[in-house]
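Features of the protein shown, as given by Swiss-Prot:
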- 31-141: domain 'Ig-like V-type' (DOMAIN)
- Lys61 to Ala: Does not affect interaction with herpes simplex virus 1/HHV-1 and herpes simplex virus 2/HHV-2 glycoprotein D (MUTAGEN)
- Thr63 to Ala: Does not affect interaction with herpes simplex virus 1/HHV-1 and herpes simplex virus 2/HHV-2 glycoprotein D (MUTAGEN)
- Gln64 to Ala: Does not affect interaction with herpes simplex virus 1/HHV-1 and herpes simplex virus 2/HHV-2 glycoprotein D (MUTAGEN)
- Ile80 to Ala: Decreased interaction with herpes simplex virus 1/HHV-1 and herpes simplex virus 2/HHV-2 glycoprotein D (MUTAGEN)
- Asn82 to Tyr: Impairs interaction with herpes simplex glycoprotein D. Decreases susceptibility to infection by herpes simplex virus (MUTAGEN)
- Ser84 to Tyr: Impairs interaction with herpes simplex glycoprotein D. Decreases susceptibility to infection by herpes simplex virus (MUTAGEN)
- Glu125 to Ala: Does not affect interaction with herpes simplex virus 1/HHV-1 and herpes simplex virus 2/HHV-2 glycoprotein D. Impaired homophilic interaction in cis and cell adhsion activity; when associated with A-63-64-A and A-133 (MUTAGEN)
- Phe129 to Ala or Ser: Abolished interaction with herpes simplex and pseudorabies glycoprotein D. Decreases susceptibility to infection by herpes simplex virus (MUTAGEN)
- Asn133 to Ala: Does not affect interaction with herpes simplex virus 1/HHV-1 and herpes simplex virus 2/HHV-2 glycoprotein D. Impaired homophilic interaction in cis and cell adhsion activity; when associated with A-63-64-A and A-125 (MUTAGEN)
- 149-238: domain 'Ig-like C2-type 1' (DOMAIN)
- 247-334: domain 'Ig-like C2-type 2' (DOMAIN)
Amino acid sequence: MARMGLAGAAGRWWGLALGLTAFFLPGVHSQVVQVNDSMYGFIGTDVVLHCSFANPLPSVKITQVTWQKSTNGSKQNVAIYNPSMGVSVLAPYRERVEFLRPSFTDGTIRLSRLELEDEGVYICEFATFPTGNRESQLNLTVMAKPTNWIEGTQAVLRAKKGQDDKVLVATCTSANGKPPSVVSWETRLKGEAEYQEIRNPNGTVTVISRYRLVPSREAHQQSLACIVNYHMDRFKESLTLNVQYEPEVTIEGFDGNWYLQRMDVKLTCKADANPPATEYHWTTLNGSLPKGVEAQNRTLFFKGPINYSLAGTYICEATNPIGTRSGQVEVNITEFPYTPSPPEHGRRAGPVPTAIIGGVAGSILLVLIVVGGIVVALRRRRHTFKGDYSTKKHVYGNGYSKAGIPQHHPPMAQNLQYPDDSDDEKKAGPLGGSSYEEEEEEEEGGGGGERKVGGPHPKYDEDAKRPYFTVDEAEARQDGYGDRTLGYQYDPEQLDLAENMVSQNDGSFISKKEWYV
């Protein structure tokens, strides 16, 4: 027993020594088995599992390549390549696994016709000497495409008045998918969907969705589509609902213009029903139909000319296998036909947008406001005094008329005749010349006795053209000319002053050509 213990201890030490030798041997860490980390494939398809040995050293000898599957913590051989023994594939892969390029550096295999049981962890192992075994593993996922379909309910859908309970109308199924698919609905209906997942023993999942709603007339002929999304695929299938409902009745034919003696009028009963209405019954609110009125199925004919006895409320009852509903119309008889007024030109041309009408009206209003403002401004400018309203600056005339405006006198004679006994002081001087004695004396005293005869004195000519005097100027002139006699001849050019003067509120006149500061 002691020998066996020593042998066991020696074996353990020898194994440890080999391991340390392999660990410190140069180039050991560069020897790597390369595989794909994960692979996936669909049931019934083929998948290639890559495996290669990288950077082999010349001193390292490869003896065997082995593929294994990890099952419940244990390893199960799948395929083996040995240079001396050849290729060996074990059951249940014998007919479905093959090496593509068997060699000491390439152990790639093909797994054909995938089954759900093929899913799992696969190990690729290279046996080397003296460094030992080198391996890597990959994960294979097997996917199953689901089978999808939609089916409507086998029960008859009937819309009933006052019904609030939702009933099953369609079922969408996505069966045996792996992983499970995503199911949804596409419709305008106001219903609700419920979902259920069933996990099958082989690992696949079946998804079932049921759609429920309250049957109604509005739901009839509406489309309901089932949408299944799986991996990169999208499935869509739809159906059209068939909902039975009782008739919805309307009466047509009365246009509001039934008048005396009108001919060839009728009423038609229209029933929206599923299945279609099979029976129609006409009555009036009073009971029986008037004389001259005949019912033929869904049409009510009025024979002969219209008279007042045909006025009243007419009722049509329509019946189908689901139920009976009625509709009514009130008929009025007038003495004369109603003739609508012809449409306006603008209406015939089409409605004018409100924005255009508002824009045109606003533009016209703006133009009127601007024109009115200009007119008011011009009138104020014409009738308003622009000068200084100080009490010191009153406006006087030029001494020959009130407020500075020359009066429109008839032309004066060139030579005025005075009696011989007239006072010399009252006689005017020669027309066209100066008539003031003091001015003559000033001219004689200061000007050497020379004076121009036959024309106005320059000073008086200048004063005559002035439209006004200030208060100071007026007082000064009153001192100098108060005792003198006017002998000035009117100049025709001064008559134009009246055309250029504007009347003021205080009775005075202001020239339009002057600005007063």
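Positions of Cβ are set from backbone N, Cα and C atoms, glycine also.
If you measure from the Cα atom of Asn82 (mutagenesis position) to that of Glu125 (mutagenesis position), you get 12 Å. Between the C-alpha atoms of Glu125 (mutagenesis position) and Asn133 (mutagenesis position), the distance comes to 7 Å. Secondary structure from DSSP puts Ser84 (mutagenesis position) in coil. With respect to Ser84 (mutagenesis position), the closest of these mutagenesis positions in Cα terms is Thr63, chosen from Thr63, Phe129, Asn133. Checking Cα-Cα distances from Ile80 (mutagenesis position) against the mutagenesis positions (Lys61, Thr63, Gln64, Phe129, Asn133) with a 10 Å cut-off leaves Gln64, in sequence order. Asn133 (mutagenesis position) is 11 Å away from Lys61 (mutagenesis position) when you measure Cα to Cα. On the backbone, the CA of Thr63 (mutagenesis position) and the CA of Phe129 (mutagenesis position) stand 7 Å apart.
Cα to Cα, Phe129 (mutagenesis position) and Gln64 (mutagenesis position) are separated by 10 Å.
Neighbour counts of Cβ atoms within 10 Å were compared for the mutagenesis positions Lys61, Gln64, Ile80, Asn82, Ser84, and the top value is held by Ile80.
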